[in-house]
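**Q** Taken from Swiss-Prot, the feature Ca(2+) binding site applies to Arg42, Val44, Ser172, Tyr210, supported by similarity to another entry. The note that Swiss-Prot attaches to the published mutagenesis Ser81 to Thr is: 10-fold more potently inhibited by the alpha-conotoxin RgIA. Where Swiss-Prot documents Leu141 to Asp as a mutagenesis experiment, the accompanying text is: No change in inhibition by the alpha-conotoxin RgIA. Among the mutagenesis results in Swiss-Prot, Leu433 to Ala has the note: Abolishes dependency on RIC3 for functional expression. The residue drawn here is the original one. One mutagenesis experiment catalogued in Swiss-Prot, Lys435 to Ala, is accompanied by this note: No effect on dependency on RIC3 for functional expression. Here Swiss-Prot notes a mutagenesis experiment, Val440 to Ala, with the remark: Impairs dependency on RIC3 for functional expression. The mutagenesis experiment Asn445 to Ala is recorded by Swiss-Prot, whose note states: Slightly impairs dependency on RIC3 for functional expression. Recorded in Swiss-Prot as a mutagenesis result, Arg446 to Ala carries the remark: Impairs dependency on RIC3 for functional expression. Phe447 to Ala appears in Swiss-Prot as a published mutagenesis result, with the remark: Impairs dependency on RIC3 for functional expression.
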Amino acid sequence: MCGGRGGIWLALAAALLHVSLQGEFQRRLYKELVKNYNPLERPVANDSQPLTVYFSLSLLQIMDVDEKNQVLTTNIWLQMSWTDHYLQWNMSEYPGVKNVRFPDGQIWKPDILLYNSADERFDATFHTNVLVNASGHCQYLPPGIFKSSCYIDVRWFPFDVQQCKLKFGSWSYGGWSLDLQMQEADISSYIPNGEWDLMGIPGKRNEKFYECCKEPYPDVTYTVTMRRRTLYYGLNLLIPCVLISALALLVFLLPADSGEKISLGITVLLSLTVFMLLVAEIMPATSDSVPLIAQYFASTMIIVGLSVVVTVIVLRYHHHDPDGGKMPKWTRIILLNWCAWFLRMKRPGEDKVRPACQHKPRRCSLASVELSAGAGPPTSNGNLLYIGFRGLEGMHCAPTPDSGVVCGRLACSPTHDEHLMHGAHPSDGDPDLAKILEEVRYIANRFRCQDESEVICSEWKFAACVVDRLCLMAFSVFTIICTIGILMSAPNFVEAVSKDFA
């Protein structure tokens with residue numbers, strides 16, 4: 001019984017002694033390692049030999065890509081390892097002490113910085129402890145939020161792929177003193193970004209020579225390759241622009257008498273201008289290249305602007321004053337003949353009026369009125385017009401090929417009317433009939449002028465309809481060509497649509 005209790009107490013005492021000895025070993029080791037240690041001294045056994053530093057990084061997150069300021073913000077953990085000749089110990093002399101940690105500034109560490117840093121402090125890393133094991137192997141893992149300058153190529157925006165470089169190197173050591181070796185980047189803990197897809201982060205070791213020195217200056221450059229996800233921009237910019245450009249085609253379908261053709265065209269043009277300003281706020285103020293979406297907006301604005309100009313011409317044709325003159329011959333041939341035939345358009349009422357005129361090509365002329373004073377004394381019922389109508393009973397219509405005939409209405413050609421006005425006179429003994437004939441001539445002349453004005457107006461209105469239909473087809477083709485040709489010219493258009501819109 002006593003022997004069992006004695007064994008327990010001995011085991012407990014041995015454990016406490018081991019813990020106290022381990023703490024004592026670690027304390028003594030720290031004192032031995034930092035004794036006569038100079039953090040400014042390069043820890044190598046031979047000063048003529050370079051110190052090899054292995055460098056890598058772990059990309060955790062792409063936080064922001066500022067296209068306007070051309071700055072990439074990333075969350076990165078750096079990984080640096082080297083061997084310190086002065087921080088080695090024999091584990092048998094310090095049992096239980098496998099590794100020790102030194103704070104920043106107490107031991108030597110490489111001054112590796114991000115060359116293309118855009119941070120106000122330049123060095124954005126959090127200085128952590130350096131982990132050292134018994135063989136002198138040192139491991140330094142400082143995390144940081146890095147802001148690096150990156151040239152943003154907006155040529156294919158929003159179907160663009162960006163490549164941002166992260167260039168790391170020693171700030172004061174050359175290649176003969178510090179040999180910087182690259183290791184592959186780690187993206188196993190990467191957090192996906194809602195705007196960018198990470199395609200890869202390949203690295204490359206470079207050596208650069210300066211005129212001042214013969215030794216090389218090595219650096220490690222990692223290229224962050226990322227593809228923009230286009231779903232957001234497609235729903236908020238591209239699709240509204242396509243719909244607005246389609247609305248611009250409705251200008252040619254809107255009747256000219258509605259009075260809203262110009263208003264609709266200008267409204268569409270202003271809408272595209274607003275979207276253009278939204279794109280300009282995102283893009284950097286650079287003249288190196290024009291973004292793809294800006295090209296599409298500009299081409300659409302040009303098409304809409306031309307549609308407004310054509311609408312003005314259409315309205316001018318539609319509301320043309322008949323007293324302003326007849327349609328020029330070349331305009332009639334091009335618009336009313338060629339374009340109307342190509343568009344399969346016919347004048348309103350053309351199929352109804354022309355056959356009737358062809359079957360009854362008759363014209364009534366005042367010259368055919370036979371006035372016979374010798375037929376007997378004129379009888380009167382007390383109405384002056386009755387005498388006139390009695391005199392017009394002999395009026396008849398004769399067939400004539402003249403195009404001035406108006407079917408269903410009494411019409412007289414200008415030559416016949418002038419002949420009647422100057423050469424045809426009734427009998428000298430019937431002044432009432434002469435007055436009636438003069439009134440008939442006036443009425444016929446008014447009808448003829450109205451018919452001519454209606455023909456001129458109908459020609460101009462039909463020409464306006466032809467221009468509207470022709471521009472509707474032409475602008476539809478141009479809009480489709482611009483939409484497909486410009487947007488599909490992006491190298492990764494198919495990949496972006498298949499991945500983001502699927």
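Cβ coordinates are placed from backbone N, Cα and C, and glycine is handled just like the others.
Show me how these features fit into the shown structure, please.
**A** There are 9 other CB atoms within 10 A of the CB of Ser172 (Ca(2+) binding site), with all protein chains counted.
Using a 10 Å Cβ-Cβ cutoff, Ser81 (mutagenesis position) registers 17 neighbours.
Secondary structure at Leu141 (mutagenesis position), taken from DSSP and collapsed to helix, strand or coil, is coil.
In the three-state DSSP scheme, Val440 (mutagenesis position) is classed as helix.
Arg446 (mutagenesis position) falls within a helix when secondary structure is assigned with DSSP.
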**Q** Which site among Val44, Leu141, Leu433 has the most other CB atoms no more than 10 Å from its CB, taking these as recorded positions?
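**A** The largest 10 Å Cβ neighbour count belongs to Leu433.
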**Q** Run through the Cβ atoms and count how many others sit within 10 Å of the one on Lys435 (mutagenesis position).
**A** 15
**Q** At a 10 Å cut-off from the C-beta of Phe447 (mutagenesis position), count the other C-beta atoms across all protein chains.
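**A** The answer is 15 other Cβ atoms.
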**Q** Under 8 Å Cβ-Cβ from Arg42 (Ca(2+) binding site), six or more apart in the same chain: what's there?
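**A** Expected: Leu51, Trp108, Tyr173, Ser177, Leu178.
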**Q** Using DSSP with the three-state reduction, classify Arg42 (Ca(2+) binding site) as helix, strand or coil.
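**A** Its secondary structure by DSSP: coil.
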**Q** Cα-Cα separation of Phe447 (mutagenesis position) and Ser172 (Ca(2+) binding site), in Å?
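**A** With distance taken Cα to Cα, Ser172 (Ca(2+) binding site) is 103 Å from Phe447 (mutagenesis position).
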